[in-house]
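Some features that Swiss-Prot has for this protein:
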type    : residues  : note
DOMAIN  : 46-232    : domain 'DCUN1'
MUTAGEN : D195 to A : Loss of interaction with CUL1, CUL2, CUL3, CUL4A, CUL5, CAND1 and RBX1; when associated with R-219 and A-225. Does not affect localization at nucleus; when associated with R-219 and A-225
MUTAGEN : D195 to N : Loss of interaction with RBX1, CUL1 and CAND1
MUTAGEN : A219 to R : Loss of interaction with RBX1, CUL1 and CAND1. Loss of interaction with CUL1, CUL2, CUL3, CUL4A, CUL5, CAND1 and RBX1; when associated with A-195 and A-225. Does not affect localization at nucleus; when associated with A-195 and A-225
MUTAGEN : D225 to N : Loss of interaction with RBX1, CUL1, CUL2, CUL3 and CAND1. Does not affect interaction with UBE2M and NEDD8. Fails to augment Cul3 neddylation beyond basal levels
MUTAGEN : D225 to A : Loss of interaction with CUL1, CUL2, CUL3, CUL4A, CUL5, CAND1 and RBX1; when associated with A-195 and R-219. Does not affect localization at nucleus; when associated with A-195 and R-219
MUTAGEN : E226 to A : Loss of interaction with RBX1, CUL1, CUL2, CUL3 and CAND1. Does not affect interaction with UBE2M and NEDD8. Fails to augment Cul3 neddylation beyond basal levels
Amino acid sequence: MPVKKKRKSPGVAAAVAEDGGLKKCKISSYCRSQPPARLISGEEHFSSKKCLAWFYEYAGPDEVVGPEGMEKFCEDIGVEPENIIMLVLAWKLEAESMGFFTKEEWLKGMTSLQCDCTEKLQNKFDFLRSQLNDISSFKNIYRYAFDFARDKDQRSLDIDTAKSMLALLLGRTWPLFSVFYQYLEQSKYRVMNKDQWYNVLEFSRTVHADLSNYDEDGAWPVLLDEFVEWQKVRQTS
């Protein structure tokens, strides 16, 4: 989860590198190297008091974990801010804004996860990753990401933020992602609205990589109609 300092587009969730003239996205690994989490005894029950004290290790005077606290939190748990596991955690906490956890979000979410310390959260990493492999949970995470990443005074995602979040969520699994990314790079679109965002996931799940089953008369957004047309021209040229 990129740390936002001024509510602009997020830090690059997937770095983009030049390769043979074509831009390809590199997705961060799920977890950087870290010491193994300490095994937690079943007798060590969840403590709301301990969870609150843990929150204050990172919160500022406004009782919010902001950019600086978030960086320290990520360092302590051994996860890069851009790592997709941070997006899953934010979803579990029902966090409203990227790069920020309120006290209410922290206590409600960590109570749900039964985590009141770093080690317990690290022991939940496999569970958090597993949510990405569940079709229903992934859909919920994907939809959550739209409102989570957008500036709250805007109805749509700016296109750079959309590309970064799509890279994080679909870059590893959608065969057409790199092509779609190239399309967005050269397109006229400067924002992506919620309907377009939702339909990109549906498109990635239902349309074949060769576009052979794409229904031109279907209720797809114009953005995707234009993408298909653009790609077919490239394939025949």
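Cβ coordinates are placed from backbone N, Cα and C, and glycine is handled just like the others.
Sequence features annotated in Swiss-Prot and their locations in the structure.
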residue	record	DSSP (3 states)
D195	mutagenesis position	helix
A219	mutagenesis position	coil
D225	mutagenesis position	helix
For D225 (mutagenesis position), the nonlocal same-chain Cβ neighbours (under 8 Å, six or more residues apart) come out as E216
Quick one: Cα separation, D195 (mutagenesis position) versus A219 (mutagenesis position), in Å?
-> 11
Around the Cβ of E226 (mutagenesis position), how many other Cβ atoms lie within 10 Å? Please give the count over every shown protein chain.
-> 15
Segment-level pLDDT (mean, integer) for the domain 'DCUN1' (46-232) | 97
Same-chain residues at least 6 apart in sequence with Cβ under 8 Å of the Cβ of A219 (mutagenesis position), in sequence order, are none
